[in-house]
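For reference, the structure is listed below as structure tokens.
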Amino acid sequence: MVSLFKRGKAPPLTKEGPTSKKPPNTAFRQQRLKAWQPILSPQSVLPLLIFVACIFTPIGIGLIVSATKVQDLTIDYSHCDTKASTTAFEDIPKKYIKYHFKSKVENKPQWRLTENENGEQSCELQFEIPNDIKKSIFIYYKITNFYQNHRRYVQSFDTKQILGEPIKKDDLDTSCSPIRSREDKIIYPCGLIANSMFNDTFSQVLSGIDDTEDYNLTNKHISWSIDRHRFKTTKYNASDIVPPPNWMKKYPDGYTDENLPDIHTWEEFQVWMRTAAFPKFYKLTLKNESASLPKGKYQMNIELNYPISLFGGTKSFVLTTNGAIGGRNMSLGVLYLIVAGLCALFGIIFLVKLIFQPRAMGDHTYLNFDDEENEDYEDVHAENTTLREIL
């Protein structure tokens, strides 16, 4: 029976007393931080709604006007290898073309498929620029149905490797799997992103047709400046590494000291490595920021290498100028106008309701007490007044 009443040892005492789970007596831990809790009333809500509508309306209109000034040409050449003629230029089906110019286009874009002695195919695009376009001119490729934002895909590279460090095979980031090694050699650069790099080749000259002069383009400074610092020249020996599987067409005999890619200066690679957030995206490949594009007829030659049929997507050639917020994008301006319209609509509804069906008790003047009411209140709460009398 004695064991039933045996007590355990008490917690050790300290100078501050026994151990306690009480939170520290601070404003944050005790939830005493200062806060602002505004009282929503017609006098405060209506001006706010009207203010937002007045601000968002001109912003939305400005964004739409800026977007409409952007001139662009988009040609989907995904089916050039199957639908284009190999003998003469033919009109491209209308569903593969989209353009916005200040002047009317008289001649429809055309395409033709060519093949050299090595079996390499090229898609030749001819198109008309109906009016002079002021600088700057940008050439993008557009990909659809490609989910670069997949978690495994986004993480599939080795940070130290792209910084130029000669990482050993066993030390490579596991996220590079299954593109880590082949034939007991390290894949450089490893990972799914590098392996799936877009490799259609655009000519760096818009060849003028008839009396139109050639228009030169460049692939310099097409990547973000911060990206150019992320990629460094590798310290690997060419004999210790192999290219990714999908690069074998470009490097059929593997790497040598002469053809080893320098990702520090290879800006097309840097552009591709910055993954897109949506399955439809544009990536810059060429540009000219020094000269305007004269009106006339031009030809762009594209060497076909990228197999979009593997993921059921499309690839397009995009020639465009830029506006205040980039390319031709009406969505942002429309969203601003929608918000402005909703604010104006709710403001009108609240105003009409306030006029025809006011809420009297919502007036703040009812929170003030005059002297007579204070005296009555003090009388009711006198010391000798019982609870029964108050009720």
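Each Cβ is built from the backbone N, Cα and C atoms, and glycine gets one as well.
For the recorded site, PRO23 (mutagenesis position), the DSSP three-state label reads coil. Counting every protein chain shown, 10 other Cβ atoms lie within 10 Å of the Cβ of PRO23 (mutagenesis position). For the mutagenesis result PRO23 to His, the note given in Swiss-Prot is Abnormal endocytic recycling, but interaction with DRS2 appears normal; when associated with A-320.
According to Swiss-Prot, the mutagenesis experiment GLN71 to His carries the annotation: Abnormal endocytic recycling, but interaction with DRS2 appears normal. Taking a C-beta cut-off of under 8 angstroms and a sequence separation of 6 or more, GLN71 (mutagenesis position) has the following same-chain neighbours: HIS100, PHE101, LYS102, ILE133, THR320, THR321.
A simple way to gauge crowding: the CB of CYS80 (mutagenesis position) has 23 other CB atoms within 10 angstroms, across all the protein chains here. Under mutagenesis, Swiss-Prot gives CYS80 to Ala with this note: Reduces interaction with DRS2.
Around CYS123 (mutagenesis position), the same-chain residues six or more apart in sequence whose CB sits under 8 Å from its CB are TYR77, CYS80, ASP81, ALA84, TRP111, ARG112, LEU113, ASN301, ILE302, LEU304, listed in sequence order. Under the heading of mutagenesis, Swiss-Prot lists CYS123 to Ala and annotates it as follows: Reduces interaction with DRS2.
Per Swiss-Prot, mutagenesis THR320 to Ala is noted as: Abnormal endocytic recycling, but interaction with DRS2 appears normal; when associated with H-23. Cβ neighbour count for THR320 (mutagenesis position) (all protein chains, 10 Å cutoff from its Cβ): 22.
A strand conformation is recorded for THR320 (mutagenesis position) in the three-state DSSP classification.
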